[in-house]
Amino acid sequence: MTIFNGLSESGESKKLNSKIEKQIENASKKDKKIYKVLLLGASDSGKSTISKQIKILNKNGFSQEEIMTFIPVIRRNLLESAKTLVKIIVQKGINLDPLGTHNCEIIEKFNPTPGELINANIGQAITSLWSANSVRSCTYGNDSVLIDSAPYFFSRADEICSRHYVPTIDDILRSRNSTLGISEISFTLDHLQIRMFDVGGQRTERRKWIYCFENVNSIIFCVSLNDYDKKLYERAAPERNRLVESISLFDSIINSQWFMHSSIILFLNKFDLFRKKLEHVPFQDYFPQYEGKNSVKSITRYILWLFVNPSINRAKHNIYPHITTAVDTSNIKVVFSAVKETILQHSLKEAGMF
């Protein structure tokens with residue numbers, strides 16, 4: 001029987017520190033000819049989704065056992081998002097019919113303990129509530145703190161809450177579980193051994209470990225285009241715009257002494273969500289200095305310029321940008337064909353053969 005298992009993202013800091021330091025020490029002892037890639041980006045930029053896509057494209061995907069481990073993660077994403085949705089409805093004073101009000105009550109009162117079965121009633125309540133146009137429209141704007149995949153999970157609430165639920169690949173790609181510390185995936189590109197490290201995106205994570213990767217060959221930096229109207233989740237800077245935070249992080253990375261010789265690959269990610277949001281949320285409301293056309297192409301170019309202009313790229317790196325939708329496997333397959341060429345050329349250059 002499948003269960004709803006609330007996963008804790010907290011832990012003992014000292015144990016986590018020790019574990020990560022041991023990972024780094026072990027990594028340095030391995031073959032130095034291995035090409036190392038560091039996957040970076042602010043929280044919720046899509047880094048972990050990129051890691052999953054690499055596993056799908058280069059590691060034969062997920063085993064059945066691995067697929068089943070995503071059930072509690074996805075159910076937690078769904079339930080937490082549904083509770084957040086109810087809070088938004090209350091805060092905005094959205095008028096609901098009696099059924100909508102009843103559904104909100106069901107969602108608010110549902111607080112499963114670890115080991116408790118999730119039931120079909122909660123799935124039906126979420127599906128019914130999300131079907132109301134007034135509810136859907138109230139989520140637009142920067143005051144919405146829903147995760148990007150919330151609408152997708154709401155549309156699949158009945159399936160996710162089913163006793164016999166088995167996650168699809170799309171479910172897995174859209175699941176969100178904050179990266180704590182470092183995760184690693186190894187794969188091969190044209191006989192070149194790649195080790196990719198995904199470092200936690202939260203401020204407290206990246207500050208601790210970034211200096212440990214001074215010999216990294218390439219950096220893939222992920223940016224969520226969809227974050228132009230959002231504020232940070234983190235307590236240290238709760239009012240800071242998340243796109244501005246990404247620019248600041250990118251600045252600190254590419255101009256760091258540790259990465260002067262690394263190739264820089266920039267993923268402008270979540271393009272699908274960004275394009276839809278621009279129809280409802282004007283970019284200039286959050287970046288009034290932008291004076292261009294209100295078009296997806298013009299605004300995308302402007303955001304790219306914010307990252308690659310000389311005041312940011314003071315180290316004068318060659319930056320290789322790509323527009324990505326991390327949940328779209330076909331898109332990532334095309335993008336990684338180009339990334340592969342960048343990595344191979346850089347490896348040849350390092351070997352003095354290019």
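All positions are counted from 1 along the displayed chain.
Each Cβ is built from the backbone N, Cα and C atoms, and glycine gets one as well.
Copied over from Swiss-Prot, here are the features:
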- ASP44, SER45, GLY46, LYS47, SER48, THR49, ASP148, LEU173, THR179, GLY201, ASN269, LYS270, ASP272, ALA326: GTP binding site (BINDING)
- SER48, THR179: Mg(2+) binding site (BINDING)
- 33-354: domain 'G-alpha' (DOMAIN)
- THR49 to Ala: Constitutive activity (MUTAGEN)
- ILE56 to Ser: Constitutive activity (MUTAGEN)
- LEU57 to Pro: Constitutive activity; enhances the GDP-GTP exchange rate (MUTAGEN)
- PHE62 to Ser: Constitutive activity (MUTAGEN)
- VAL90 to Ala: Constitutive activity; enhances the GDP-GTP exchange rate (MUTAGEN)
- ARG176 to His: Constitutive activity. Increases affinity for adenylate cyclase cyr1. Decrease in mating and sporulation efficiency (MUTAGEN)
- GLN202 to Leu: Decrease in mating and sporulation efficiency (MUTAGEN)
- LYS270 to Glu: Enhances the GDP-GTP exchange rate (MUTAGEN)
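Comparing the Cα of ASP272 (GTP binding site) with the Cα of every entry in THR49, ILE56, LEU57, VAL90, ARG176, these being the mutagenesis positions, the smallest distance points to THR49. Between the alpha carbons (Cα) of VAL90 (mutagenesis position) and ASP44 (GTP binding site) lies a span of roughly 25 Å. Comparing the Cα of GLY46 (GTP binding site) with the Cα of every entry in ILE56, LEU57, LYS270, these being the mutagenesis positions, the smallest distance points to LYS270. When other Cβ atoms within 10 Å of the Cβ of LYS270 (mutagenesis position) are tallied across all protein chains shown, the result is 25. Note on proximity: of the recorded positions ASP44, SER48, ARG176, the one nearest LYS270 (mutagenesis position) is ASP44, by Cα distance.
For the pair ILE56 (mutagenesis position) and PHE62 (mutagenesis position), the C-alpha distance works out to 7 angstrom. Distances between the Cα of ASP44 (GTP binding site) and those of the mutagenesis positions LEU57, PHE62, ARG176 are shortest for ARG176. Cβ-based neighbour count (10 Å, all protein chains) for GLY46 (GTP binding site) stands at 27.
Only SER48, THR49, of the recorded positions SER48, THR49, LEU57, PHE62, ASN269, have a C-alpha within 10 angstroms of the C-alpha of ARG176 (mutagenesis position).
Counting only same-chain residues at least 6 apart in sequence, those with a Cβ under 8 Å from the Cβ of PHE62 (mutagenesis position) are LYS55, ILE56, ILE169, ILE172. It is 14 Å from the Cα atom of LEU57 (mutagenesis position) to that of SER48 (GTP binding site).
The two recorded residues, ASN269 (GTP binding site) and THR49 (mutagenesis position), have Cα atoms 10 Å apart.
For the mutagenesis positions listed here (ILE56, LEU57, VAL90), the lowest count of other CB atoms within 10 A around the CB belongs to VAL90.
On the 0 to 100 pLDDT scale, the model's mean across the domain 'G-alpha' (33-354) is 89. DSSP gives ASP44 (GTP binding site) a coil state; it is part of no helix or strand.
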